[in-house]
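Colleague: Quick one: the structure is below, questions incoming.
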Amino acid sequence: MEISPADSLSISGAAASEVVSEPSVSSSSSSSSPNQASPNPFSNMDPAVSTATGSRYVDDDEDEEDVCRICRNPGDADNPLRYPCACSGSIKFVHQDCLLQWLNHSNARQCEVCKHPFSFSPVYADNAPSRLPFQEFVVGIAMKACHVLQFFLRLSFVLSVWLLTIPFITFWIWRLAFVRTFGEAQRLFLSHISTTVILTDCLHGFLLSASIVFIFLGATSLRDYFRHLRELGGQEERDDDVDRNGARAARRPAGQANRNLAGEGNGEDAGDQGAAVGQIARRNPENVLARLDIQAARLEAQVEQMFDGLDDADGAEDVPFDELVGMQGPVFHLVENAFTVLASNMIFLGVVIFVPFTLGRIILYHVSWLFAAARGPAVAASLHLTDTGLSLENITLKSALTAVSNLTSEGQGNGLLGQLTEMMKVNGSELNGANNTLSVATDLLKGSTVGASKLSDITTLAVGYMFIVFLVFLYLGIIALIRYAKGEPLTVGRFYGIASIVEAVPSLLRQFLAAMRHLMTMIKVAFLLVIELGVFPLMCGWWLDVCTVRMFGKTMSHRVQFLSISPLASSLVHWVVGIMYMLQISIFVSLLRGVLRPGVLYFLRDPADPNYNPFRDLIDDPVHKHARRVLLSVAVYGSLIVMLVFLPVKLAIRMAPSIFPLDISVSDPFTEIPADMLLFQICIPFIIEHFRLRTTIKSLLRCWFTGVGWALGLTDFLLPRPEDNIGQDNGNGEPGRQNRAQVLQVGGPDRAMAALPVADDPNRSRLRAGNVNTGEEYEDDDEQSDSDRYNFVVRIILLLLVAWVTLLLFNSALIVVPVSLGRALFSAIPILPITHGIKCNDLYAFVIGTYAFWTTISGARYAIEHVKSKRTSVLLNQIWKWCGIVFKSSVLLAIWVFIIPVLIGLLFELLVIVPMRVPVDESPVFLLYQDWALGLIFLKIWTRLVMLDHMLPIVDDSWRAKFERVREDGFSRLQGLWVLREIVFPIVMKLLTALCVPYVLARGVFPMLGYPLVVNSAVYRFAWIGCLSVSLFCFCAKRCHVWFRNLHNSIRDDRYLIGRRLHNFGEAALANQNQNQSSEDAGDGVLIGREGDVDNGLRLRRAIQQEA
């Protein structure tokens, strides 16, 4: 028998362990018998034999056989090893069966190490045809149709069970639980036989079933929570017992400890003493309580183990969701699960609703019967006497009233008798009312049992629950009395359930209070969010509308009328305007923080502060603090709107009254659709991307603060200094420059007053640091500090005043200048032939004016910088270069923005709008600007769909690669010829083909057939729809051909496929695998290849640019 190296190592290790375990024996035996076998099996061999044997083992180790990376077994003829990926070493080879099992388990299709996809090819039977016979194909289609039909029938059955049957029965169980008689149930059922009511009952039943499920989940969670509390409590008690026992043992005298040891040494005495102690322990009430607690704990542990065992069994079974709902597996399982759910719902509703309601009905019935039986005779007698007295009084009053009426009929109605008549009439009416009331009360008392049965369902249910609670306490009291009669003491802790309840009451109270606190916190946070994000922006929007209403030529009556007609739209518009203004203020404050010295705006909250958490402030701060903050925000924002919006608008109206009121209406067809899209999708993103507004505004703010701060002597206070930062970092800054603008870091409102510049006076610092002898120097110092503080406040006020005047002029100019310039440029657009004299819109005028003004300023600044640096030749080269870029980009942009959208809009109008709206005997009128607007929308949607990562049937991946290349090139490196050849020209040709081919067929070919003019007009009208139908038919035929071929391959695989063959790394796949691929897959491969070529071109171009 050969011994492998591992076996030899194990043997030698075992022998070594034996030697170590018995050192004396092994040493003696080795010394006495030297010829005894040593642990090494080669130790007693001849050296030559030993050398040969060792070399043979080394050769076997080197020529180790290849094994599978999964099962670690070698390959054989039936199951050879393969190397399907680029891995090497011990994980190179694998069995095909092992790999298939692992792939089915991990749902992977590639190697986890080298990420190489595994390649398989189908293996068919020997008699498998390349094309199925017609009969087999029809049989396969019939089997596939049967499977699909079976799936849909199973799906409809499952949905009807879980969404219709179970909810309907559950809801009717709920209804029948409140029914008092069989007749009432019959009337209730007959009144709910309609489709609408049945569907409504199904919906209510579904909600009820979901509520029951959530209640079960909540009960389970509470059970686990209380179990966890008991475990923690038991652990704490055990720790306390251990601590007490340790302390008692530490305090125990040494003699008692010795006696205990002696008692342990004497077995008989210890046994007698243990018996006596056991009798005493059994008589101790605390030990009896502990024994009952142990028994209760054992019982609860058994119950919990039973439920946990069921949970473990459920977890071990791991039933899939499809099988659980009944989509897979036998139908009997679906019926069983449905009946289980129905039974659980029925039991829950029976225990929670039916039993308490029935008990409440029984109790109320007997209580009303006892009440009627006890008070019936007395009440009847009193009612009889009262009825008799009222009848006599009524007769008397009627007689007196008749007599008085006869007396007053002779013309004395205005005297005393007339007044007496009126009084008697009133008394008679009151008497009749009292008689009626008494009769009603009599009827109620007589039918008290019926009235008791007509109480509300909630009252009856509450009475039933109170009776159940009474029965529970009565049972516990009887059990306590019985045990007390047997001589057991009455302790609350005797009953494990009561002990648990008593122990859990403080915890439940704390949890309830915590839940209520969390609930109130949530209500407070929700209320504050509604105020700060809903009401406050709405108020800002309305205040902005009030301050700018004259700019648009409107009055507040128009706004109120719009609010009354459409309150939701009006509120939404004003809220959006208010929230945009608040965002603008926040952005401006963030720009100020980036320019000013840190600490200047300490009184404003910084959203970028890592320690600032607005939600934490909402939770922690009290309500009165939030109310004060909201009122302060209202005052601040209201004042800012007046100073920065209302006054600039009034100044702009005074400066240029001819341009007001502004017209931003969207009723014009030109601006009805594309206005918001051009403004928010094209213009504003282009401005943000290319004009760098944030950098420009920060530079302007820095220049303004530098100039105004120098004029007011506040430069060191307002702006940060780089040398101060460097000095602080290095620790060796100039002390004079550091002390020149010291800012005392104090908190609260005093920080602004304390941030005063300190003069370069070393004596002042010595006076503050040292001990002074006279009080006059203190007074001079205080007077100087007061003077500096006063001057600082005055300069800050002047700074704010100058800032407000600057913003006032800037906002007025921002309204007047772009609108005037934009109107002048926009007036040239109606001259174009496609516009048909559209009127000017001030939204477009403002955007065009802003573009023109910004372009002029940027070009002038760029030219001035090059002229100052004496680089006129470079400037001319840049001008020439940018003129070429602008011309090239303008041509491409004009084709993309104007020509292509017009073609798309015309095609859409000829396909959809003209056949639907224009009669056959009329000629359509095309509005090109409307077609351009529609085409621009469709072009935008198509480009967004192309740039999405998801695969769509109407989107080609090659277009995504082309658009990404254009995005990578940018505006300055755009390759015009490539864009024209690869993007613009294919789109234009396809659109022209779609427009011209139907026109040629309808106007040139079809009239040659000799049909009447009406028929030719109808053909022309529906020519584009007909061509579209033919194109869709061809596309559907191609897709159906691919689908039938895939269906044929699937049927052939089901019938003749016997397995799959795993290919080795680098081995070519079988030819029939490529033949079985669909044309769509081939097209996808071509597209992927093109995209890869484009990506390679992008990488090569970037590398060349980096080298250059």
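Note that the numbers count up from 1, one per residue, in the order the chain is shown.
Cβ atoms are placed via backbone N, Cα and C, with glycine included.
Swiss-Prot lists these features:
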type	residues	note
BINDING	Cys68, Cys71, His95, Cys98	Zn(2+) 1 binding site
BINDING	Cys85, Cys87, Cys111, Cys114	Zn(2+) 2 binding site
MUTAGEN	Cys114 to Tyr	In cer9-1; Semiglossy shoots
MUTAGEN	Gly218 to Arg	In sud1-1; No visible phenotype except glossy shoots, but is able to suppress the dry2 phenotype
MUTAGEN	Arg244 to Lys	In sud1-3; Able to suppress the dry2 phenotype
MUTAGEN	Gly360 to Glu	In sud1-2; Able to suppress the dry2 phenotype
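For each listed feature, how buried is it and what is near it?
Modeller: All protein chains included, Cys98 (Zn(2+) 1 binding site) registers 17 other Cβ atoms within 10 Å of its own Cβ. Classification of Cys98 (Zn(2+) 1 binding site) by DSSP places it within a helix.
Of all Cβ atoms in the shown protein chains, 18 besides its own fall within 10 Å of the Cβ of Cys111 (Zn(2+) 2 binding site).
The secondary structure of Cys114 (mutagenesis position), as reduced to three states from DSSP, is coil rather than helix or strand.
Within 10 Å of the C-beta atom of Gly218 (mutagenesis position) sit 10 other C-beta atoms, taking all shown protein chains into account.
In the three-state DSSP assignment, the secondary structure recorded for Gly360 (mutagenesis position) is helix.
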Colleague: If the Zn(2+) 1 site is taken as the center of the Cβ atoms of Cys68, Cys71, His95, Cys98, which further residues of that chain fall within 8 Å of it by their Cβ?
Modeller: Arg69, Ile70, Arg72, Asn73, Asn79, Leu81, Val94, Asp97, Leu99
Colleague: Determine the Cβ neighbour count for Cys114 (mutagenesis position): the number of other Cβ atoms within 10 Å of its Cβ.
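Modeller: Summing over all protein chains shown, Cys114 (mutagenesis position) has 12 other Cβ atoms within 10 Å.
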Colleague: Around the Zn(2+) 2 site formed by Cys85, Cys87, Cys111, Cys114, which additional residues qualify by having Cβ within 8 Å of the site's Cβ center?
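Modeller: Counting only non-site residues, the set is Pro84, Ala86, Ile91, Gln110, Glu112, Val113, Lys115, His116, Phe1065.
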Colleague: If you compare CA-to-CA distances from Cys98 (Zn(2+) 1 binding site) to each of the recorded positions Cys85, Cys114, Gly218, Gly360, which comes out shortest?
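Modeller: For Cys98 (Zn(2+) 1 binding site), the spatially nearest of the recorded positions is Cys85.
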Colleague: Near Cys85 (Zn(2+) 2 binding site), which recorded positions out of Cys71, His95, Cys114 have their CA within 10 Å?
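Modeller: Cα within 10 Å of Cys85 (Zn(2+) 2 binding site): Cys114.
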Colleague: Closest of the binding-site residues to Cys114 (mutagenesis position), Cα to Cα, picking from Cys68, Cys71, Cys87, His95?
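Modeller: Out of the listed candidates, the nearest Cα belongs to Cys87.
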Colleague: Going by C-alpha distance, which of the binding-site residues Cys68, Cys71, Cys87, His95 is nearest to Gly360 (mutagenesis position)?
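Modeller: Out of the listed candidates, the nearest Cα belongs to Cys71.
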Colleague: At the level of the C-alpha atoms, what whole-angstrom distance separates Gly218 (mutagenesis position) and Cys111 (Zn(2+) 2 binding site)?
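Modeller: Spelling it out, the Cα of Gly218 (mutagenesis position) and the Cα of Cys111 (Zn(2+) 2 binding site) are 44 Å apart.
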Colleague: Just checking, which of Cys87, Gly360 (recorded positions) has the fewest C-beta atoms within 10 Å of its C-beta?
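Modeller: Comparing Cβ neighbours within 10 Å for the recorded positions Cys87, Gly360, Cys87 has the fewest.
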Colleague: Have a look at the binding-site residues (Cys68, Cys71, Cys85) and report the one with the fewest Cβ neighbours inside 10 Å.
Modeller: Cys71
Colleague: Give me the non-local Cβ neighbours of His95 (Zn(2+) 1 binding site): same chain, 6+ apart in sequence, Cβ-Cβ under 8 Å, ordered along the sequence.
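Modeller: Expected: Cys68, Ile70, Cys71, Asn73, Gly75, Asn79, Leu81, Arg82.
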